[in-house]
Amino acid sequence: MTLSFVTRWRDELPETYTALSPTPLNNARLIWHNTELANTLSIPSSLFKNGAGVWGGEALLPGMSPLAQVYSGHQFGVWAGQLGDGRGILLGEQLLADGTTMDWHLKGAGLTPYSRMGDGRAVLRSTIRESLASEAMHYLGIPTTRALSIVTSDSPVYRETAEPGAMLMRVAPSHLRFGHFEHFYYRRESEKVRQLADFAIRHYWSHLADDEDKYRLWFSDVVARTASLIAQWQTVGFAHGVMNTDNMSLLGLTLDYGPFGFLDDYEPGFICNHSDHQGRYSFDNQPAVALWNLQRLAQTLSPFVAVDALNEALDSYQQVLLTHYGERMRQKLGFMTEQKEDNALLNELFSLMARERSDYTRTFRMLSLTEQHSAASPLRDEFIDRAAFDDWFARYRGRLQQDEVSDSERQQLMQSVNPALVLRNWLAQRAIEAAEKGDMTELHRLHEALRNPFSDRDDDYVSRPPDWGKRLEVSCSS
């Protein structure tokens, strides 16, 4: 089957990119590819059998027209000016059978006009982390970019130390970022901001294209998508780590995996990025930061969208987020209905978990095994203050009994939303260290495990992290 590529970005947004081709690595070789995703995209298996090829920037497929996009943004709350694809190249937009498109974005593809002081490269460590994280999030049901392939090489790339240079093929329906809009707004080119909005509506919100109120309705949906995404992050204990406006997806996708982390111990103020000295992007601050970022996006639209309409959309953010978050947390607790005491029970559990530094994922997974007519709980032994847990658990059991559903029905619901497996940093690190020594077994094994996060396991993927695996410091260097 021949793959078809279109050039919508190149043709319709001519001042938003620089056309250029990838710069190959030395002795590049394919070490992993996503068979399931490749099948979904109807990619012939033969493309993965002939060396690095397109996956390593050594070849282009017919119809591809590579380019690097320009955008700007606020980083850690401060205007950073022009940024752009400093090491990534959009190879092409694949046209799928249903008429939608999928960007093929090659990360680590070499220098671009937007590389600034960088070298245009990515390292094996960061490409493995992004591939694992994006696929983990996908199988958790959270909107995200996807990973299609990883190529490693003999080219040294210098970060804190010399590391193997690598490339990641990332795919997504669009790489539109808040920062694209900021770039032209701060250049006082509001007509180009409008062109970006029209492009987005035409291709991703086409049902609004002929509506006279299209900009307000579109921005309201961007707000809702962002609120829903952040709510989902919070329910699984995911910390992004670097929520700059240039890392915010217009489509509400999880984008740009850098120093991310899933909670081990329940620590509301968890900071996964060791460069975040003020905790701006801490776990519990993510909802507020996302709203701040949406406000920056709204500002770029103010020359052609009424400020009252923008503020009305922004005002809906909190309620949308709380609605999504509340619904999912009730499911995690096994509540089939909504009762007035639900929030208090959840907050008391969180307080108990924070005091005891309980493991976030294990606590909710073990709670899924609760039998409402049994005073015993498999979770009890996880707590030192048994009296405090017993007091909470007695009230929790009483709340479960209000719903009048069987244990099996409730447990089935809980186990479908409380994962047994998340991508803890130590699991990723173990796969990385093996891969850097040339052993890809753990990389493939972990990828396979992450496809079934809600299935019980009896291996160390679902155990508490070892001492060395706690509080692993992760930087933005990639």
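Any Cβ shown, glycine's included, is placed from N, Cα and C.
Residues annotated as active site, proton acceptor in Swiss-Prot: Asp246. DSSP assigns Asp246 (active site, proton acceptor) to a helix in the three-state reduction. Asp246 (active site, proton acceptor): 22 other CB atoms within 10 A of its CB, across all protein chains.
Counted within 10 Å of its Cβ, the other Cβ atoms near Lys107 (mutagenesis position) come to 22, all protein chains included. Residues or ranges marked as ATP binding site in Swiss-Prot: Gly84, Gly86, Arg87, Lys107, Asp119, Gly120, Arg170, Arg177, Asp256.
In the three-state DSSP assignment, the secondary structure recorded for Asp256 (mutagenesis position) is coil. Taking Cβ-Cβ distances under 8 Å and a sequence separation of 6 or more, the neighbours of Asp256 (mutagenesis position) in its chain are Val242, Asn247. Annotation source Swiss-Prot lists Mg(2+) binding site at Asn247, Asp256.
Among the sequence features in Swiss-Prot, the mutagenesis site Lys107 to Ala is noted as follows: Loss of AMPylation activity.
According to Swiss-Prot, the mutagenesis experiment Glu130 to Ala carries the following note: Loss of AMPylation activity. Within the same chain, the residues at least 6 positions away from Glu130 (mutagenesis position) whose Cβ sits under 8 Å from its Cβ are Lys107, Ala147, Leu168, Arg170, Tyr257, listed in sequence order.
What Swiss-Prot notes for the published mutagenesis of Arg170 to Ala is this: Loss of AMPylation activity. Secondary structure from DSSP puts Arg170 (mutagenesis position) in a beta strand.
Listed in Swiss-Prot is the mutagenesis experiment Asp256 to Ala, annotated as follows: Loss of AMPylation activity. Loss of ATP binding.
Where Swiss-Prot documents Cys272 to Ala as a mutagenesis experiment, the accompanying text is: Abolishes formation of the disulfide bond. Secondary structure at Cys272 (mutagenesis position), as computed by DSSP, is coil.
Swiss-Prot documents Cys476 to Ala as a published mutagenesis change and attaches the note Abolishes formation of the disulfide bond.
Between the alpha carbons (Cα) of Asp246 (active site, proton acceptor) and Cys272 (mutagenesis position) lies a span of roughly 19 Å. On the backbone, the CA of Arg87 (ATP binding site) and the CA of Cys272 (mutagenesis position) stand 23 Å apart. Neighbour list (Gly84 (ATP binding site), Cβ cut-off 8 Å, at least 6 residues apart, same chain): Ala68, Gln69, Val70, Tyr71, Ser72, Thr112, Pro113, Tyr114.
Cα separation, Asp119 (ATP binding site) to Cys272 (mutagenesis position), rounded: 25 Å. The highest number of surrounding Cβ atoms within 10 Å, among the recorded positions Arg87, Arg170, is found at Arg170.
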